[in-house]
Amino acid sequence: MKMLNKLAGYLLPIMVLLNVAPCLGQVVASNETLYQVVKEVKPGGLVQIADGTYKDVQLIVSNSGKSGLPITIKALNPGKVFFTGDAKVELRGEHLILEGIWFKDGNRAIQAWKSHGPGLVAIYGSYNRITACVFDCFDEANSAYITTSLTEDGKVPQHCRIDHCSFTDKITFDQVINLNNTARAIKDGSVGGPAMYHRVDHCFFSNPQKPGNAGGGIRIGYYRNDIGRCLVDSNLFMRQDSEAEIITSKSQENVYYGNTYLNCQGTMNFRHGDHQVAINNFYIGNDQRFGYGGMFVWGSRHVIACNYFELSETIKSRGNAALYLNPGAMASEHALAFDMLIANNAFINVNGYAIHFNPLDERRKEYCAANRLKFETPHQLMLKGNLFFKDKPYVYPFFKDDYFIAGKNSWTGNVALGVEKGIPVNISANRSAYKPVKIKDIQPIEGIALDLNALISKGITGKPLSWDEVRPYWLKEMPGTYALTARLSADRAAKFKAVIKRNKEH
C-alpha cells in the first residue's frame, strides 16, 4: 500500500502536467518549427511564437478549429514577433485566429504580387480572425495587406473578422483590405458573389496619397450585384489618403456604423450596390491643409442617418461638399443616387455645401450620351430631421442644386441656421425646436445584429474615436509618421517615389 501511495505521488503531478500542457500551447522559435506545429495542431490548440524576427516566413495553415475551439496562432509577447522579408500568411482552414504579429521590413518579389490578387495575409477559410496585428510600410510589392480570397475551386470565405489592427504608411498600390466574393467584377446583370458576413472593427488606417485610382482603405465586393452584408464599425481613419475613396463599397447590404474619418482627403463611397447603411459616423476636418471629404453616394435604397459632418475644408475636384449624391443613369457604372432615406444627420460648419445634388454632372452627361443612357438627377429622397448649421464666415450655401432637384424630394423636420439655403424649400430656422425624427420602417440587414430603427431614432450618439480606442492592446504609439504629420519619413518617401515610378513604367 505504501508503494502504491508513493507511486501515486509521482504520477499525479505528471498527469496534471499532461492535462495542462495543451492549454499552455506550444512555443515555437523558428520558421521550420512553426510550419511543423501548425500541421499537427488540433481544434482548441494554441501555438505561441517566441520573440524574434521571422524572416521570409511562409505560414500556410490548412488545419481547422471548431466553433468554440479555434486554433490560435499568436505572439508569445505581442509586439515582439516580427514577420519580415519574403513573408506571406495563408489561412486556408477554418476557425483560425492570428494575433499580435508585427509585419514590417518586407522584400517580397515585386513581380510575384499584384493588385486584386491575394494579400500579404490571405484568408481562404471561413470563421477566421486577424486581431491585434500591425502592418507598417511593409514593402514595395503591390498587394493588399489583408484579403478574403476565393479558393482555387471558387469557394467564398464567410464570417471572418479583422479587428484591433493598425495599417500605416502603406506605399504600394491596391487597397489595405479587400473583401472578395467574386474573382472579378460581374457586369452581365446576373447575381454576383454570395453574402460574406465579415466584420472589420476597431482598426486604425493612415496611409499616404497615391496617383490615380490606387487603392483606398477597404473594398467590399466588385460590382453592384454582389451581396456583402459586411459590418464595418468602430474604426478610425486618420489621414487615410491613399485615393479619392476612403472606402469603396461595391456590394449590397453593407453597414458602416460608428466610424471616425479624421482629416481624410477622400470620401466614404457607396460606389456600387444598393441598400447600404451608414449610421453614426463622424466626418471631421480640423485643419485647412487639404480638402477633406464626407460621403459620395451612388445607387438606391440606402440609409444615411445620424452622421456628423464638420469639415474645415472640402474637396474642390469633387464639388466642395460633405455629402455628394450622384447624378447619372440608373443601375449603370455611375449609377444614379435615388430612393433613399437621409435622416437625423448634422452638418456643422462645413466649409462647402452640406449636400451637393449634382456633383460632376457634366462628366456624367458625357458618360450617359456615349452609352445611350438616360441622364437623371437624384430624386425620391426623404430628408428628415437633419440639422444644418454654420456660424463661421464660409461662402457656401447649404445646398448645391443646379436642377432644383430638391423640389422633387420630401423634406420633413429639418432645421437650417446660419447661411442661405441655396434652394427654395421649407426648412425651419428654429434650432430650439430641433429633435431627431423617429423611424420605424427600416428592415434589418440579414446577419447584422443591429436594430436600425432604434439607432436612427436616437439621433447622433457618442463622440469621434481616438487612437486609444482602436489600437492593438499592446501598442502604445502610432507607427510611422504620416498620421500625425501628413508626411512620410525621408527613407519611406524615397521608396514611395520608386514604387510610383515603377508603376508608371509598367
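Using the three backbone atoms N, Cα and C, a Cβ is placed for every residue, glycine included.
Every position carries its original residue.
According to DSSP, Lys250 (mutagenesis position) sits within a strand segment. Summarising the annotation, Swiss-Prot assigns active site to Lys250 (among others).
Taken from Swiss-Prot, the feature active site applies to His272 (among others). Counting every protein chain shown, the Cβ of His272 (mutagenesis position) has 27 other Cβ atoms within 10 Å.
Here Glu333 (mutagenesis position) comes close to Tyr367: these same-chain residues lie at least six apart in sequence, with C-beta atoms under 8 angstroms from its C-beta. Annotation source Swiss-Prot lists active site at Glu333 (among others).
Swiss-Prot gives this note for the published mutagenesis Lys250 to Ala: Complete loss of activity. Annotation for Lys250 (mutagenesis position): spatial neighbours Ala185, Arg219, Ile220, Gly221, Tyr222, Tyr223, Arg224, Asp226, Arg271, His272, Gly273, criterion Cβ-Cβ under 8 Å with sequence separation of six or more.
According to DSSP, His272 (mutagenesis position) sits within a strand segment. Here Swiss-Prot describes His272 to Ala as a published mutagenesis experiment; the accompanying note says: Partial loss of activity.
According to Swiss-Prot, the mutagenesis experiment Glu333 to Ala carries the annotation: Partial loss of activity. Secondary structure at Glu333 (mutagenesis position), taken from DSSP and collapsed to helix, strand or coil, is coil.
Recorded in Swiss-Prot as a mutagenesis result, Arg363 to Ala carries the remark: No effect. Of all the Cβ atoms in the protein chains shown, 12 others lie within 10 Å of the Cβ of Arg363 (mutagenesis position).
A sphere of 10 angstroms centred on the C-beta of Arg364 (mutagenesis position) encloses 22 other C-beta atoms. For the mutagenesis result Arg364 to Ala, the note given in Swiss-Prot is Partial loss of activity and altered product profile.
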